[in-house]
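In what follows, a structure is listed as structure tokens, so that the remarks can point back to it.
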Amino acid sequence: MSEAELEQTPSAGHVQEQPIEEEHEPEQEPTDAYTIGGPPRTPVEDAAAELSASLDVSGSDQSAEQSLDLSGVQAEAAAESEPPAKRQHRDISPISEDSTPASSTSTSSTRSSSSSRYDDVSEAEEAPPEPEPEQPQQQQQEEKKEDGQDQVKSPGPVELEAQEPAQPQKQKEVVDQEIETEDEPSSDTVICVADINPYGSGSNIDDFVMDPDAPPNAIITEVVTIPAPLHLKGTQQLGLPLAAPPPPPPPPAAEQVPETPASPTDDGEEPPAVYLSPYIRSRYMQESTPGLPTRLAPRDPRQRNMPPPAVVLPIQTVLSANVEAISDDSSETSSSDDDEEEEEDEDDALTMEHDNTSRETVITTGDPLMQKIDISENPDKIYFIRREDGTVHRGQVLQSRTTENAAAPDEYYVHYVGLNRRLDGWVGRHRISDNADDLGGITVLPAPPLAPDQPSTSREMLAQQAAAAAAASSERQKRAANKDYYLSYCENSRYDYSDRKMTRYQKRRYDEINHVQKSHAELTATQAALEKEHESITKIKYIDKLQFGNYEIDTWYFSPFPEEYGKARTLYVCEYCLKYMRFRSSYAYHLHECDRRRPPGREIYRKGNISIYEVNGKEESLYCQLLCLMAKLFLDHKVLYFDMDPFLFYILCETDKEGSHIVGYFSKEKKSLENYNVACILVLPPHQRKGFGKLLIAFSYELSRKEGVIGSPEKPLSDLGRLSYRSYWAYTLLELMKTRCAPEQITIKELSEMSGITHDDIIYTLQSMKMIKYWKGQNVICVTSKTIQDHLQLPQFKQPKLTIDTDYLVWSPQTAAAVVRAPGNSG
């Protein structure tokens, strides 16, 4: 069946129309219908008629009106020849026609539907349009476009349609009488448009350019090709056979076929289909690269097809400034050339540096202050160093290392003079200078050295006291019997005994209480060698941060992790099993695989979310070793033993629905000859100043009371440990003396038995509060009720935030037989 016969076949959504021209003018040629009700024929129209006649002679199955309508050049010329008429409405419906068999590459059903949907083009020129409102028709067309939006391939060619003059009213009435149903498009109707002439002229979209002087009745419509299954119900109901689709065009030669990538994983462009037309082929190649999305809605004829704007990104400079793009015709360009050249001369060596320690971006220049420091030239040289808080301190450069930052490849390990070693760390070169004014911070000078009359070591103090006693022996007057002699509050002159020499016990207590660092001269040869080795090993810490649970903690001291782990900048430690890793990916994988959610051992205390676990070092040796390695990052003078058998570990945890999170711990020997109840105690920095330290101290003394011994922590204590213990001791003693301020006197022995604190610790604490005096060769406590109340009001002696409730403690002291296993027993 030819396409001319299909035009008379009703399709889905259309009603078969009767040839109206035959009823009114049966003898008139089809080409004359184009001029009904219109102006006289022009030479262009005569040429169109001749062209249609030639098409009919050549065997074309299309009418002259259709061929004329599909000629873009002739339609444009006809529109120019006609006088501009008043535009009543704009028809934006997509109209197209299958003109050549070579362009039909779809199935038979697709061709039939496209022909039946738009075969009314020629009939619309012959018959007047139906009196149907414009707005509903546009809404129906928009609904069809939305239904077929998911099946859009690419935009089709642009066609021109010239609106014809209105037909006589009589002919319009005849059409209304014959058509019983509205010509509404069916929901199954799909638009199918191919190229006008794929292999000839007009195949390029640039050939169809809208003349800006064209009358407004010329509409540019963009049509899309929608591949979808069609249902030609009207044709099937009539029983009309469908024509077989024409054979596809022959494939091009082998040399025209693009080469296939050698590898299926090749990232090269995919070759286009060989049966596509040149225009579709070019569009296919353009769409294979990222571009703008395909426009589905028809464009306005007055809209220009502009290329996408060029993406102009701001230029990121070393000063983090956004430089805007300026046009070539700007007058400011020539005036600022000289200024830019001067700035380039000044900033020749301007680079960016990202400080890994302070997480700040700084600008470095080529001045001498940014040059590399040679530590070997002057190891004891003192520099000015800016800390992270902005203060400038005097310090010493101890070590250097190379970083991944190309702009500032060197970092330096510095020690601040007069500050604790836990504040040492790695800093960038821009934070070190010979002049404090170059760093731009508040300069903090170290504490002044001790006065000549104040000893720096116990040996010097003993020498000064001996000289003072010899000089004042002849001038000393007899003291009154009732005069009270309080110990001095100053730690360096605590013992006010001008007529006595300091004993070895007093010297040891003085060094322990004040954490006096012994000089190498006071140590034996073996001890001095070990101390020097310890300082050389622990002087430099390479692990800057510790990722532990939800916290990233800055480390304080050196810890002897293995070589590859000890030099890592960030160490990742699982908070449940204490396994350490170097890489974040390994840490994330381990957290997913680790099934432990609490420390090993048994839980001996639980109140609220506070839990304490007792872990035997002999049973869980690996876990205890890992715990000690991690604790060494925050403890200076801590001795690590690979033999964990003699120790018990008490781990304090906060428990929630995810598990038990380690807060701190303390360890103790199973059997101590000196009755030490704490060998090592630590609260992690994120949990400090929350009362957990005093809670662990109180728990250790509670265990000592249950064992029936009076315990004390191992000495020396760190600076933070000494403050915590002194605060706990002071509050405990004040609470005991608060109810005993009667005429009878309380003794140090009674306080020791009630509190579990040793005599030496009680004397040290009362001396710091000026509540003890030395009278007739013994220490006597002399306090009043007002003195106790005044001390309890001080912030350092306030009540602890957390206390131990013995009702929740499930623990009994272990006997010697349980601690030390009898020989010969296995297991």
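Backbone N, Cα and C define each Cβ position, glycine as well.
This is the original sequence, none of the listed changes applied.
Feature annotation from Swiss-Prot assigns active site, proton donor/acceptor to E714; the stated evidence is similarity to another entry. Classification of E714 (active site, proton donor/acceptor) by DSSP places it in coil, neither helical nor stranded.
Taken from Swiss-Prot, the feature acetyl-CoA binding site covers I681, R689, K690, G691, G693, K694, S718, S727, Y774, K798.
What Swiss-Prot records for 382-433 is domain 'Tudor-knot', and it gives sequence analysis as the kind of evidence.
If you look up Swiss-Prot, you'll see 538-813 marked as domain 'MYST-type HAT'.
What Swiss-Prot notes for the published mutagenesis of Y416 to D is this: Abolished association with roX1 and roX2 non-coding RNAs and recruitment to the male X chromosome. Knockin flies show male lethality. Look at Y416 (mutagenesis position): DSSP puts it in a strand.
With a 10 A radius on its CB, C577 (mutagenesis position) counts 16 other CB atoms from all the protein chains. Here Swiss-Prot describes C577 to G as a published mutagenesis experiment; the accompanying note says: Abolishes histone acetyltransferase activity.
Counting every protein chain shown, the Cβ of G691 (mutagenesis position) has 16 other Cβ atoms within 10 Å. Record note (Swiss-Prot), mutagenesis G691 to E: Strongly reduces histone acetyltransferase activity. Males fail to metamorphose and hatch. Does not affect association with roX1 and roX2 non-coding RNAs. The unchanged residue is displayed.
Swiss-Prot gives this note for the natural variant E5 to V: In strain: Congo 159, Congo 194 and Congo 216.
Variant annotation in Swiss-Prot: A48 to S, described as In strain: Africa-1 and Africa-5; the structure shown retains the original residue. Every protein chain considered, the tally of other Cβ atoms within 10 Å of the Cβ of A48 (variant position) stands at 24.
Quoted from Swiss-Prot for the published natural variant G156 to D: In strain: Congo 8, Congo 13, Congo 194 and Mof.820A.s.
According to Swiss-Prot, the natural variant G202 to C carries the following note: In strain: Africa-0.
Annotation of the natural variant A254 to V in Swiss-Prot: In strain: Congo 194.
In sequence order, V392, H393, R394, G395, I432, S433, D434, N435, A436, D438, L439, T443 make up the list of same-chain residues 6 or more apart from F384 (variant position) whose Cβ falls under 8 Å from its Cβ. According to its DSSP assignment, F384 (variant position) is in a strand. Among the natural variants in Swiss-Prot, F384 to Y has the note: In strain: Africa-0, Africa-3, Africa-4, Congo 194 and Mof.591A.s. The residue drawn here is the original one.
The maximum pairwise C-alpha distance among I681, R689, K690, G691, G693, K694, S718, S727, Y774, K798, the residues recorded as binding acetyl-CoA, is 37 Å. Mapped onto three states, the DSSP output places G691 (mutagenesis position) in coil. Closest to E714 (active site, proton donor/acceptor) in space, going by CA atoms and restricting to the recorded positions A48, C577, G691, Y774, is G691. Note on I681 (acetyl-CoA binding site): other Cβ atoms within 10 Å of its Cβ, all shown chains, come to 24. The recorded positions listed here are Y416, K690, G693, S718, Y774; among them, G693 has the most other Cβ atoms within 10 Å of its own Cβ. If you measure from the Cα atom of I681 (acetyl-CoA binding site) to that of C577 (mutagenesis position), you get 19 Å. Looking only at the domain 'MYST-type HAT' (538-813), the predicted model's pLDDT averages out at 89. DSSP assigns I681 (acetyl-CoA binding site) to a strand.
Separating the Cα atoms of Y774 (acetyl-CoA binding site) and G691 (mutagenesis position) is a whole-number distance of 34 Å.
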